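Feature annotations, reproduced from Swiss-Prot:
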- 7-80: domain 'PAS 1' (DOMAIN)
- CYS57 to Ala: No effect on blue light-induced kinase activity (MUTAGEN)
- 81-135: domain 'PAC 1' (DOMAIN)
- 200-273: domain 'PAS 2' (DOMAIN)
- CYS250 to Ala: Small decrease of blue light-induced kinase activity (MUTAGEN)
- 404-712: domain 'Protein kinase' (DOMAIN)
- ASP547 to Asn: Loss of kinase activity (MUTAGEN)
Amino acid sequence: MAGVPAPASQLTKVLAGLRHTFVVADATLPDCPLVYASEGFYAMTGYGPDEVLGHNCRFLQGEGTDPKEVQKIRDAIKKGEACSVRLLNYRKDGTPFWNLLTVTPIKTPDGRVSKFVGVQVDVTSKTEGKALADNSGVPLLVKYDHRLRDNVARTIVDDVTIAVEKAEGVEPGQASAVAAAAPLGAKGPRGTAPKSFPRVALDLATTVERIQQNFCISDPTLPDCPIVFASDAFLELTGYSREEVLGRNCRFLQGAGTDRGTVDQIRAAIKEGSELTVRILNYTKAGKAFWNMFTLAPMRDQDGHARFFVGVQVDVTAQSTSPDKAPVWNKTPEEEVAKAKMGAEAASLISSALQGMAAPTTANPWAAISGVIMRRKPHKADDKAYQALLQLQERDGKMKLMHFRRVKQLGAGDVGLVDLVQLQGSELKFAMKTLDKFEMQERNKVARVLTESAILAAVDHPFLATLYCTIQTDTHLHFVMEYCDGGELYGLLNSQPKKRLKEEHVRFYASEVLTALQYLHLLGYVYRDLKPENILLHHTGHVLLTDFDLSYSKGSTTPRIEKIGGAGAAGGSAPKSPKKSSSKSGGSSSGSALQLENYLLLAEPSARANSFVGTEEYLAPEVINAAGHGPAVDWWSLGILIFELLYGTTPFRGARRDETFENIIKSPLKFPSKPAVSEECRDLIEKLLVKDVGARLGSRTGANEIKSHPWFKGINWALLRHQQPPYVPRRASKAAGGSSTGGAAFDNY
């Protein structure tokens, strides 16, 4: 303890109010001794202040601690960087526990590291632990170490780091640039601004996690049909930790009183790939017996083969007078049928949500992606880029990476990198999206990639991104796409005073986005990830909707023309369409304008999904409630988009994800006092952000219902792409793309 300074009184005062488990080490002293430890740290480890302060944190290590993970921490400290690892640590009494440790440096304004903050989260019951190592070859459906870093550690680390920064007299957010290196899902600087870091979309793994049911998922394509996912409720019921469950067959729940005939029925159903509901006596880890109304349901792939088995457990045990005796079954037949129905409904919900997570079982899941140049589509008939690429393909047989020269990186998303590339020997530029095949398979994102590829191949619209070709190597996929000089609408928004646009400009962008969404719905697609980051600005200034990996592609649309008479789609008044005969539907001219004014094009997908996907601030209430959702989620997101473009923030954003969700579900819509917005615009937003999906504008007749709203009066829908955009990027501008361009590309806005 000699020579180790006591923690500053201000540090102790500030940190004492935090209930998290963490320590603070002094980076200016040899061996980085601990100068502060929270009460939570003492409680978790069993050590006292005299045994902790002045020592390095390595006293928590033991025989099972992985030296490779320890080396990651040492390397990060040496470089002054952040890192996040999962370590097997030991309490003072020798009890091992899994510790999700996140180390974050605190830097002074001159860039010198003064402190290291180490946040610990006991994830023993949540992590997969050694399941991967002990059951080699068992691919887990959800990688929990990554999920815990993103969903549990991130907010705790933010709380502690900001508190230490304040105590150190450092402007909050100074450490964040370094902290972004840690795999916590937080990218870019923290701050108080609504868009201080990119909003990462929630994926299909979140769907499974959020299903509030007692269930597990097994993979029949692997020997002995091992469990690859177990819900928290399943772990609570059985008393097992996730590490003890993953990679094992479900038979460990059987015991002395389990009926062998019932077990044989389950085995036969697995062999046949059929659905089954039975009542079986199971046992918890502690040996307590319980009646389990067990439903087994196959989740099939596109070929009809069972890709996963969902096992739903419903505890139907009556209160037993003696915990030592097996419970007696005394339910009536009607009660038993009701419980069985409950399990079957839950299994159906889970299977539906899982559809998007089933990666192809073929040896090469990427075989469906063609390497040839896409067919030339009508809206690109005169595109010089198509012509140049076709000539190269005819000359060399196929497109190769050698045909392109990398100019610079445009951005990095959740599943890949985007580079600006130039075709060798020409001035033609493209955006190349690169994905690591192995990472996509490891993270269960193959289905997402295939969905995006299929949608890009199918669409042809002036307000949607264009895919020219896909180049495959042994390790990577490269999507060669149309390059947009203006970058993201997100960048334009951030470059404006107070991060907001003029109402007439918002109307222009909203009308083009609405038209793009209408086209996607016409093809049976639900977009599901609308936000400024996914709206690109073409060199002409018009929008291009991009990123379709979270879209729902299993719906279908049967377009029909319906006579509306005197009652219109919006607000009970007849839609006011321009005199052009094609302006209402965006289609070709047929018949007189007078005739078409009395008809409406209905083209909404008959789609019903349960996946929990999208960006949290833009999620519709029905997505959060897991009640199943359809195309109306896109109209909710359109309302959020219009609100954000006008006010510079989203209406329901909270400090935490769960707070945001709570606001979306329960809080009323409130408009800021500034800037002044027209009554028609506020009315449109209110009607789009109706929490009852059945009453939401657009839920009855789709996009035309929204187009007929008074706020869009005067928009010539048929000639949108020929109108002058509010901002036209300079093609010679060096600030070529992505949100990294700042405001440099928007000087002429």
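Just so you know, the numbers here start at 1 and follow the chain as drawn.
Glycine is no exception: its Cβ is also placed from the backbone N, Cα and C atoms.
Values in this document were obtained by computation on a predicted structure and should not be read as measured data.
Shown on the structure are the features that Swiss-Prot records.
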{"residue": "CYS57", "record": "mutagenesis position", "DSSP class": "helix"}
{"residue": "CYS250", "record": "mutagenesis position", "DSSP class": "helix"}
{"residue": "ASP547", "record": "mutagenesis position", "DSSP class": "coil"}
Around the C-beta of ASP547 (mutagenesis position), how many further C-beta atoms are within 10 angstroms, looking at every protein chain? 21
Measure the Cβ-based neighbour count of CYS57 (mutagenesis position), defined as the other Cβ atoms within 10 Å of its Cβ. 22
Between the Cα atoms of ASP547 (mutagenesis position) and CYS57 (mutagenesis position), what distance do you get, rounded to the nearest Å? 44
Tertiary neighbours of CYS250 (mutagenesis position) (same chain, Cβ under 8 Å, six or more apart): CYS216, SER218, ILE227, GLY311
Helix, strand and coil totals (DSSP H, G, I; E, B; other) for the domain 'PAC 1' (81-135): 4 helix, 30 strand, 21 coil
